[in-house]
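Some features that Swiss-Prot has for this protein:
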- 148-210: domain 'TGS' (DOMAIN)
- His222 to Ala: Impairs post-transfer editing activity but no effect on aminoacylation activity; when associated with A-226 (MUTAGEN)
- His226 to Ala: Impairs post-transfer editing activity but no effect on aminoacylation activity; when associated with A-222 (MUTAGEN)
- Cys480 to Ala: Impairs aminoacylation activity (MUTAGEN)
- Arg509 to Ala: Impairs aminoacylation activity (MUTAGEN)
Amino acid sequence: MAAQALAAQAVASRLQRQEEDIRWLCAEVQRLRDEQLRGPERGQAEGPRLTREVAQLQAENRDLHQRLCGLRLRLAEQRRTEAGRAAAHEPPTQNQEKDTKKKRLKQSEPGREVKQPNFIKERLQLFETLKTDHQLLPATQEKKNTNNVISVRVAGGKTVQGERWKTTPYQVAAGISKELAEHTVIAKVNGVLWDLDRPLEGDSTVELLMFDNEEAQAVYWHSSAHILGEAMELYYGGHLCYGPPIENGFYYDMFIEDRVVSSTELSALENICKTIIKEKQPFERLEVSKDTLLEMFKYNKFKCRILKEKVDTPTTTVYRCGPLIDLCKGPHVRHTGKIKAIKIFKNSSTYWEGNPEMETLQRIYGISFPDSKMMKDWEKFQEEAKSRDHRKIGKEQELFFFHDLSPGSCFFLPRGAFIYNALMDFIREEYHKRNFTEVLSPNMYNSKLWETSGHWQHYSNNMFTFDVEKDTFALKPMNCPGHCLMFAHRPRSWREMPVRFADFGVLHRNELSGTLSGLTRVRRFQQDDAHIFCMVEQIEEEIKGCLHFLQSVYSTFGFSFQLNLSTRPEHFLGEIEIWDEAERQLQNSLVEFGKPWKINPGDGAFYGPKIDIKIKDAIGRYHQCATIQLDFQLPIRFNLTYVSKDGDDKNRPVIIHRAILGSVERMIAILSENYGGKWPLWLSPRQVMVIPVGPACENYALQVSKECFEEGFMADVDLDDSCTLNKKIRNAQLAQYNFILVVGEKEKINNAVNVRTRDNKIHGEISIASVIEKLKNLKKSRTLNAEEDF
């Protein structure tokens, strides 16, 4: 043991000397780079050589760190073993026996935290060793010819001086205002998200992001996920997997052997999270070699998989808060106390990376905010959303249902089918105005089609496949490959471009059973899918047409929307000149369209840039439904060509993938919740209710209902003798009939009806012919407020 201690001391001493050399060399490289900006001759001559020296020393240091950690771990293990042997020969004291009994009693109590797993202690020991012996950033030590003064410009504000490797964004913020520093969630340094307590490394532009910023929210919820992860480790003792921020909150997945999470345990987890928050545990960042992290997380096969499969660099980062140390790129808030309000509200089961053949994981969801008022507003919002839940409305209004014998495939009842068909009729009318041609394509294809399109290699697990006469077939999950066959079935000329194919074909996707959720996530659905085959020079005009199309549809529904242009990603296919031209035309289309839009650099698909559209519903939620996506790759894969003006028959078209509703099922869910079940007349599954004042008028009521039905309205008659007239009217209003037509002897004589609305606005006696004519005009115009416009 003494020999190992001496070896560890020698390695540590050598490591310290080399780290001093690295600090000096790093500072020298930075100085030379700064000089290069002012006078490039010297910086160009010496910079590369010194950079290579730094890299060589750092590589050697990584090896030394691993040796040092190994030596110290073995040394610590030997000490624990010897201490254990010594303790085994000592009889327990009376107090120790009492403590042991108390611990056992505590662990046996239901709802109490389990004993802290052994791996937590071992993980912490290694982290502390690494933290002591391997500081992430060079210390600020004065060296010959080293200038540590840096310029820090606060975005939109003043410029201050700082010290390299020492000044932090938090100090910069505090220098402006303590209140500003306390309310800042995260910093952005030279365009990169940065921990507030992480020292700056050179001249910097610093942005200070508050919670109202989307990136800051993601960081805030990511830090909250770490708090939840710490609580889950303490409570369940399982192995953590992924814990990301999501659109509204966060979750953490955990593998727990032989048990599942119960919703009754969520309040206990929430209390542990609140304790962690009170402790104000700092978030500590450390960059560590991949090999050392494999040793640190050897107890957790999921973290080891991430390291082996996802990390392609020699080092990566971990973050610590309290006893939790987690693989994480960060950044994070300063400490757990920054989370002022937290709620753990839901749990479910899932699979490792969504693969049903892999391990089952327990997923727990949470939400957090920087003040309690925001939490109360969120809870109020959840109650409102719950009352508008499309599954609740679908059941109450008898629109649709699901059955275990066909999970993920909706059964639309007559009134739900009316809404479905009304939406498709609306889009068909728009197709006719905009020169789209509707086509019908097969539901199943040989797998060779999907191999050609590239979907088989990347998407086959999400397809329903089966064997037919020794060949593999699949139900189509999208229409585009079939439309490529339709375009290619005969020669095409520039004269017929653009070709616009529209298809309401049935699509199937093999979604995991645990992800199915009402109409928003299904296995069987239809889209208002269209593919435009056009020449490159036609892109701008076609995109403008798509934008006006979606504006027309969304304004009819009463939706506002956001536009985002996603441009060329780092890894893309195709010629850069074509990408540049396509992006230029997309930008021109957006500018001419005249609505606000943002750019998402590098967020396009690998096969083409796109415009993402999010609609905003009545309670402020955003939903992505429409898609406008350019595709340069499918025309190549299917060898699509057209004959140009000069007779060249090898010209490639560009494909524009375009959907407005997206999935019709999902749009019905969104519309149900947006309207809260109060459908506008043209979409309403209950448009007219006819109510006779007594038995003598029932035949006339049936006649009025028949006339309405023959004109295309969803009309019903209430002939229930057990209800009073007022009760019948109230029932019709609660059932959301847009118009209630009351008929008595007077109306019967005058061939009229007495009109009132579901909001009890009384329009009085009107002839049945006039009522039907007005209703037809209101339905045709697709007005949102037919009851007011009547």
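The backbone N, Cα and C atoms fix where each Cβ goes, glycine too.
A map of Swiss-Prot features onto the structure.
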{"residue": "His222", "record": "mutagenesis position", "DSSP class": "helix"}
{"residue": "Cys480", "record": "mutagenesis position", "DSSP class": "helix"}
{"residue": "Arg509", "record": "mutagenesis position", "DSSP class": "coil"}
Judged by other C-beta atoms within 10 Å of its C-beta, the most isolated of the mutagenesis positions His222, His226, Arg509 is Arg509
How long is the line from the C-alpha of His226 (mutagenesis position) to the C-alpha of Arg509 (mutagenesis position), rounded to the nearest angstrom? 33
Same-chain residues at least 6 positions away from Cys480 (mutagenesis position) with a Cβ under 8 Å from its Cβ, in sequence order, are Ser453, His531, Asp631, Leu634, Ile655, His657
Rounded to the nearest Å - Cα separation of Arg509 (mutagenesis position) and His222 (mutagenesis position): 30
With DSSP as the yardstick, break the domain 'TGS' (148-210) down into helix, strand and coil residue counts. 14 helix, 24 strand, 25 coil
Please give the average pLDDT for the domain 'TGS' (148-210) in this predicted model. 92
